[in-house]
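Here the structure comes first, spelled out in structure tokens, and everything after it is commentary.
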Amino acid sequence: MSSRKVSRAHYDEDELASAANMSLVAEGHFRGMKELLSTMDLDTDANTIPELKERAHMLCARFLGGAWKTVPLEHLRISRIKGGMSNMLFLCRLSEVYPPIRNEPNKVLLRVYFNPETESHLVAESVIFTLLSERHLGPKLYGIFSGGRLEEYIPSRPLSCHEISLAHMSTKIAKRVAKVHQLEVPIWKEPDYLCEALQRWLKQLTGTVDAEHRFDLPEECGVSSVNCLDLARELEFLRAHISLSKSPVTFCHNDLQEGNILLPKASSGNIRMPSLSDETQALGNSLSAFNPADPRLVLIDFEYASYNYRAFDFANHFIEWTIDYDIDEAPFYKIQTENFPENDQMLEFFLNYLREQGNTRENELYKKSEDLVQETLPFVPVSHFFWGVWGLLQVELSPVGFGFADYGRDRLSLYFKHKQLLKNLASHQ
């Protein structure tokens, strides 16, 4: 994170001390890990790459100790796990011949980021991850290094694009989002993350492509192409309109897509299954107050999380109903705009959201839910612009096999298609 951002962030001493206790490896010490992965054939067995295995072993030995310090390389197994679009995931595990000596885990998740926000957002993300871990709302954090981290491996599977729109799953997601929005997190609370991130990304993009380079857009959006200067002007237009929004500012996930919503298996490590007494008490910081007979859902990957207008979280999630990332052929995603939720589906989501937060009278729920629909829709183009610019930059940064160029252009096309909704940002009361 930049020194300017660190100096103005306000941290609770106990939370910050907990994050500080994690060994933060010196800047650049393990930067070679990212360089190595950038040149790696994604279909290659990670165990056949000695340099990768050695670096993973070094990280596990330093952060985990115990058997991880003594296990020979041939008894350390590494396998790549399908993960997010801006990181690479590896499951590291000890062989049965080298069981844990103390309380160290026998398997961990190694996450390496190719996210343009990693350097500027590192302190905030570390605090967020540590806080969620300590409150049993997320995996345990074992270590942080420049460009990645070691975390608890939770046997689970992500929801599919189809599943997040199912009524019973959408109800659970709404309840979890309600609790996320009630969290008090010791980070900067001004809702300026979106525009500041976009400004950083555009600066990076300008440094990697020719200033006159034009990105062709699909014909139906009405804008044939854009360059970096055009995008910078659109950002200022967005900034001016977003600043008028009356949507409440809360702690937001900012990336509630299918891959970041997990359905854990029966044994779920650090994720706490709430008791009936927990539900009755309605603890403000619990992510998962729900019927214990129901399957749990866990929100992960808070790498883009910040204080933000809550309507962005809603709009962004509803857009994800339309984007399927589980596609085996290039560009490895499919956008079906007709799957955007109908008005009654959004109303049902918001009814569950408001009930879970518990501060709205029953006779006011429907009207408040209607208001939330109107609060949310103007942020649809904001989400498209945010991830559109992100996609164009990922072309230059990420080795993950995904059609980032197509994705960026498609999202920008949808931004221009829905741009007129921005005029309603100031009208929500």
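The first residue you see is number 1, and the count goes up from there.
Each residue, glycine too, has its Cβ placed from N, Cα and C.
Taken straight from Swiss-Prot:
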{"type": "BINDING", "residues": "82-88, R111, 152-158, Q257, D301", "note": "ATP binding site"}
{"type": "BINDING", "residues": "G84, M85, S86", "note": "substrate binding site"}
{"type": "MUTAGEN", "residues": "S86 to A", "note": "Severe decrease in catalytic efficiency"}
{"type": "MUTAGEN", "residues": "R111 to A", "note": "10-fold reduction in catalytic efficiency for ATP"}
{"type": "MUTAGEN", "residues": "E125 to A", "note": "Moderate decrease in catalytic efficiency with a 3-fold decrease in the affinity for ATP and for Mg(2+). Activated by low concentrations of Ca(2+) and inhibited by high concentrations of Ca(2+)"}
{"type": "MUTAGEN", "residues": "H253 to A", "note": "Linear activity for only a short time, suggesting a role in maintaining enzyme conformation"}
{"type": "MUTAGEN", "residues": "N254 to A", "note": "Linear activity for only a short time, suggesting a role in maintaining enzyme conformation"}
{"type": "MUTAGEN", "residues": "D255 to A or N", "note": "Complete loss of activity"}
{"type": "BINDING", "residues": "E258, E320, I323", "note": "Ca(2+) binding site"}
{"type": "MUTAGEN", "residues": "N260 to A", "note": "Severe decrease in catalytic efficiency with a 3-fold decrease in the affinity for ATP and for Mg(2+). No inhibition at high Mg(2+) concentrations. Activated by low concentrations of Ca(2+) and inhibited by high concentrations of Ca(2+)"}
{"type": "MUTAGEN", "residues": "D301 to A, E or N", "note": "Complete loss of activity"}
{"type": "MUTAGEN", "residues": "E303 to N or Q", "note": "Moderate decrease in catalytic efficiency"}
{"type": "MUTAGEN", "residues": "E303 to A", "note": "Severe decrease in catalytic efficiency with a decreased affinity for Mg(2+). No inhibition at high Mg(2+) concentrations. Activated by low concentrations of Ca(2+) and inhibited by high concentrations of Ca(2+)"}
{"type": "MUTAGEN", "residues": "E320 to A", "note": "Linear activity for only a short time, suggesting a role in maintaining enzyme conformation. Substantial decrease in the affinity for ATP"}
Neighbours of E258, E320, I323 excl. site residues, C-beta within 8 Å of centre, Ca(2+): C161, I164, Q257, G259, I319, W321, T322, D324, Y325
Least Cβ-crowded entry, counting other Cβ within 10 Å, from the recorded positions listed as K82, H253: K82
Which listed residue (M85, M88, I323) has most other Cβ within 10 Å, given these are binding-site residues: M88
Neighbouring recorded positions, C-alpha within 10 angstroms of D255 (mutagenesis position) - of R111, E303, I323: E303
Fewest Cβ neighbours within 10 Å, where candidates are the recorded positions E125, E258, E320: E258
Nearest of the binding-site residues (M88, Y153, E258) to R111 (mutagenesis position), judged by Cα-Cα distance: M88
Cα separation, S86 (mutagenesis position) to N260 (mutagenesis position) (Å, whole number): 12
Rounded distance in angstrom between the Cα atoms of K82 (ATP binding site) and E303 (mutagenesis position): 17
